[in-house]
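Undergrad: Straight out of Swiss-Prot:
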BINDING   H81, C83, C89  Zn(2+) binding site
MUTAGEN   R109 to A  Wild-type interaction with Csm4
MUTAGEN   E216 to A  Wild-type interaction with Csm4
Amino acid sequence: MENLTLKGKVILEGIIELETGMHIGGTKETLKIGGTDNPVIRDAFGRILIPGSSLKGKIRALLERKDGKYKEDGRGNYLPHDCGECEICKIFGPHDSKNIKEPVRVIVRDAYLQPEENKKDYDYLEIKVENTIDRLKGTTIKGGIRNMERVVAGSKFKFEVVFNIYKESDKELIKKFIEGMKLLEDDYLGGSGSRGYGKIKFRDIKLICKPKEYYEGNENSKKESDEVESLNELESELDKIWGGINFN
């Protein structure tokens with residue numbers, strides 16, 4: 001692996017707003033009477049979240065699909081790219097750790113539901129009943145009814161993505177990640193996307209630049225962008241803060 005020096009960090013934060021109900025599956029409530037067949041994922045304290053791994057994995061998969069950067073394993077499975085040298089591998093890391101040539105750039109935090117005042121997480125849940133139809137009879141197949149727990153449309157999650165900066169060219173890697181976020185807005189997050197689940201929008205987005213001098217005690221070296229409502233506005237905000245990092 002190339003020996004690179006950390007120049008700073010760029011933090012991307014904002015809100016993920018659900019435009020349709022979303023289901024990211026959790027552990028089945030097998031011991032609960034009346035528990036749903038397919039609950040949404042929660043942490044150990046019962047809080048509803050979008051796992052960072054789900055957000056990161058979806059954005060990576062969309063970028064790989066767009067660029068044709070995936071491999072077939074001979075058994076009909078399509079695996080993540082792992083050359084270790086392209087933009088996608090630099091951002092997310094290669095699939096095979098033996099091919100790591102540079103430090104992985106991105107950290108994607110878990111995104112937690114942000115309830116409004118006087119509301120609890122469970123106020124943002126709904127049960128959607130789905131069924132499987134007999135193609136000849138036009139009726140529900142026996143055993144074909146299932147209950148899906150969803151986080152309701154309009155729910156908001158606070159997200160944070162951290163980019164470790166080593167080179168001046170890492171600016172292009174941040175732009176590449178933002179490209180993946182744009183693809184996600186026109187795709188879906190979680191399961192059952194073809195049934196209309198998981199349409200999302202990124203809102204209230206801003207960038208925070210913390211050069212290495214910030215971590216050495218110079219708090220005034222931190223720069224923040226304006227908060228924007230669209231990913232299309234984010235690239236110009238990146239240009240404004242990028243000068244805060246010293247690459248000499």
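For all residues, glycine too, the Cβ spot is worked out from N, Cα and C.
Here the original residues stay in place, and none of the substitutions has been built in.
Note that the structure is a prediction, hence the values are computed from the model and not measured.
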Undergrad: What whole-number Å value do you get for the CA-CA distance of R109 (mutagenesis position) and E216 (mutagenesis position)?
TA: 24
Undergrad: Expressed to the nearest Å, what is the distance separating E216 (mutagenesis position) and C89 (Zn(2+) binding site) at their Cα atoms?
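TA: Cα to Cα, E216 (mutagenesis position) and C89 (Zn(2+) binding site) are separated by 29 Å.
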Undergrad: Among the binding-site residues listed here (C83, C89), identify the one with the smallest other-Cβ count within 10 Å.
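TA: Each of the binding-site residues C83, C89 was scored; lowest Cβ tally within 10 Å is C83.
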Undergrad: Between the recorded positions H81, R109, where is the Cβ count within 10 Å the lowest?
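TA: Least crowded of the recorded positions H81, R109, by Cβ count within 10 Å, is R109.
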Undergrad: Which of the three DSSP-derived classes (helix, strand, coil) applies to C83 (Zn(2+) binding site)?
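TA: Note: C83 (Zn(2+) binding site) is coil by DSSP, not helix or strand.
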Undergrad: For C89 (Zn(2+) binding site), which of the three DSSP-derived states applies: helix, strand, or coil?
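TA: DSSP assigns C89 (Zn(2+) binding site) to helix.
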Undergrad: Take the Cβ of E216 (mutagenesis position) and count every other Cβ within 10 Å, whichever protein chain it belongs to.
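TA: Here the count is 8.
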